[in-house]
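K.L.:
Annotations for this protein, taken from Swiss-Prot, read as follows:
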- HIS77, CYS83, CYS104, CYS105: Zn(2+) binding site (BINDING)
- ASN220 to Gln: Reduces extent of N-glycosylation. Abolishes N-glycosylation; when associated with Q-229 (MUTAGEN)
- ASN229 to Gln: Reduces extent of N-glycosylation. Abolishes N-glycosylation; when associated with Q-220 (MUTAGEN)
- THR400, LEU401, GLY402, TYR403: K(+) binding site (BINDING)
Amino acid sequence: MGQGDESERIVINVGGTRHQTYRSTLRTLPGTRLAWLAEPDAHSHFDYDPRADEFFFDRHPGVFAHILNYYRTGKLHCPADVCGPLYEEELAFWGIDETDVEPCCWMTYRQHRDAEEALDSFGGAPLDNSADDADADGPGDSGDGEDELEMTKRLALSDSPDGRPGGFWRRWQPRIWALFEDPYSSRYARYVAFASLFFILVSITTFCLETHERFNPIVNKTEIENVRNGTQVRYYREAETEAFLTYIEGVCVVWFTFEFLMRVVFCPNKVEFIKNSLNIIDFVAILPFYLEVGLSGLSSKAAKDVLGFLRVVRFVRILRIFKLTRHFVGLRVLGHTLRASTNEFLLLIIFLALGVLIFATMIYYAERIGAQPNDPSASEHTHFKNIPIGFWWAVVTMTTLGYGDMYPQTWSGMLVGALCALAGVLTIAMPVPVIVNNFGMYYSLAMAKQKLPKKKKKHIPRPPQLGSPNYCKSVVNSPHHSTQSDTCPLAQEEILEINRADSKLNGEVAKAALANEDCPHIDQALTPDEGLPFTRSGTRERYGPCFLLSTGEYACPPGGGMRKDLCKESPVIAKYMPTEAVRVT
């Protein structure tokens, strides 16, 4: 093999796995990270090992094999054994557009997003698993709430000048809201949820018993009416509900009113609260009771008409059953499934509508065959006197109910009926599996989210003081040549300050080889001590400053890898301090 071919070869070490290809292969996708490796000055901008003559990237080696194959074949496939977010992150790192994924793998690639959207749709904490709060001290005592409160104190975000939480409202509003809205937030929230569930069941039971004749005795009533010449006594009989059922319903309404008012007052977003359908149901179910109580003492005709109307609309109380969705995951899953399967339901309705129209018309004309000459409407030997009546028969037949109130009586009508039944079975069976799959997906995701182990409280470190060497940077106290480091986000203003100081000291502005705002590059001249090779381990040397900070962590030489001059100019680093690894994200 000629020397030119050898110079065209390039070795890329990704996560310990060495990959070999040609520079011309990497140039097939200009503007990507691998295409920049083919540039002549790539050695100074990337993690290059001159001894092994290879570039090193601390990324996923399995995904990189598919990405490199994309440069070779021009087709990007998605591995089935890699989680979607990981593959998406790798594509973003290597600078490849996700729309380049082949159609055969697009659904596999999209699965993680569908799962994330499904998990986000559950959103609230009722599906968040949390351990039994046996040691909970009060409502809303959750780990996340304490972490947020601690973070507020640490970051001095409190309204009070002395660092205390900003008043009663700020302290108790989220706790009381979680107490009535999130049954899984604390032990006391569970008690409130059990009480609400009890009153819901009692209210629905009372509503059903009020319609039973045992609890609606017939009573004789007398009414005096004014007539022209005097008064007239009218006697009539009326069914009257037992008083104890009304009292029970009143107690339930008092609880629902208290619960509704507490949720309204302590709701963090009043507009979203009003738009919530469950909250509208709560209000509509409560209002008729108070109107009925307020108008019961009036004897005017208008008041009686309103009372009669309110007694009719008592059925809205049954809508309280939907409040159970706050307490049962399965009901919430069903609701999400119905919303996610809207297109399938519309498709099912369209199929049924077409079938109903076709078979209702066919059965009408099929039953008219053989009609007697003296019976032009064929009403004597068939039930299908017109096409609209056939709509009912077609719906009942296609859904395989078959009430038997209408049926064909001629051989041609029986043939149409058989075809209608078969078409109904096939039509309904097509969209149903999609709906069932949606339910299974939502239910499995809900169960997985509910069974997630409770996250431990995060350690919130004390913020370093101004002037401290650790101010807005991370110094890893690990042994020399360690490859592990913690990260600390660096403010953009501080990066600009470093660039300005570097420009003043070296007489030129630091240039970035990659236009990547998420990975800032500081290209600066180094002192002789700082010019020592960066090392990852005892056997690997790296020359040049850290450029791709996300490809790995770097260990600086014992002489110090951080400019002392910058410490004087920038508030980020107040004094010179030997560091083993500094990582900027």
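Just so you know, glycine gets a Cβ as well, placed from its N, Cα and C.
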K.L.:
Measuring Cα to Cα, tell me the gap between LEU401 (K(+) binding site) and CYS104 (Zn(2+) binding site) in whole angstrom.
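P.N.:
Given the Cα positions, LEU401 (K(+) binding site) is 41 Å from CYS104 (Zn(2+) binding site).
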K.L.:
On a C-alpha basis, identify the one among ASN229, THR400, GLY402 that is nearest to HIS77 (Zn(2+) binding site); the candidates are the recorded positions.
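P.N.:
So, spelling it out, the nearest of the recorded positions is THR400.
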K.L.:
As a test of the contact definition, list every same-chain residue at least 6 positions from GLY402 (K(+) binding site) whose Cβ is closer than 8 Å to its Cβ.
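P.N.:
Expected: VAL396.
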K.L.:
Within 10 angstroms of the C-beta of CYS104 (Zn(2+) binding site), what count of other C-beta atoms is obtained when all protein chains are considered?
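P.N.:
Around the Cβ of CYS104 (Zn(2+) binding site), 10 other Cβ atoms lie within 10 Å.
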K.L.:
Could you state the whole-number distance in Å separating the C-alpha atoms of CYS104 (Zn(2+) binding site) and TYR403 (K(+) binding site)?
P.N.:
47
K.L.:
For the K(+) site (THR400, LEU401, GLY402, TYR403), what does the 8 A shell look like? I mean other same-chain residues with CB within 8 A of the CB centroid.
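P.N.:
Going along the sequence, the neighbours appear as VAL396, THR397, THR399, GLY404.
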K.L.:
List only the single closest residue to CYS105 (Zn(2+) binding site), chosen from the recorded positions ASN220, ASN229, THR400, TYR403 by CA-CA distance.
P.N.:
THR400
K.L.:
In Å, rounded, how far does the Cα of ASN220 (mutagenesis position) sit from the Cα of THR400 (K(+) binding site)?
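P.N.:
ASN220 (mutagenesis position) and THR400 (K(+) binding site) have their Cα atoms 49 Å apart.
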K.L.:
Starting from the Cβ of CYS105 (Zn(2+) binding site), draw a 10 Å sphere and report how many other Cβ atoms land inside it.
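P.N.:
Excluding its own Cβ, CYS105 (Zn(2+) binding site) sees 17 Cβ atoms within 10 Å.
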K.L.:
Measuring CA to CA, name the entry from the recorded positions ASN229, THR400, TYR403 that ends up nearest CYS83 (Zn(2+) binding site).
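P.N.:
Minimum Cα distance from CYS83 (Zn(2+) binding site) across ASN229, THR400, TYR403 lands on THR400.
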K.L.:
State the three-class DSSP label for GLY402 (K(+) binding site), counting H, G and I as helix, E and B as strand, and everything else as coil.
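P.N.:
Where GLY402 (K(+) binding site) sits, the three-state DSSP reduction gives coil.
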K.L.:
Round to the nearest Å and give the CA-to-CA distance linking TYR403 (K(+) binding site) with ASN229 (mutagenesis position).
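P.N.:
It is 58 Å, counting Cα to Cα.
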K.L.:
Neighbour count, 10 Å Cβ-Cβ cut-off, for CYS83 (Zn(2+) binding site): what number do you get?
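P.N.:
Result for CYS83 (Zn(2+) binding site): 12 neighbouring Cβ atoms inside 10 Å.
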K.L.:
In whole Å, how far does the CA atom of THR400 (K(+) binding site) lie from that of ASN229 (mutagenesis position)?
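P.N.:
Each residue's Cα considered, THR400 (K(+) binding site) and ASN229 (mutagenesis position) end up 65 Å apart.
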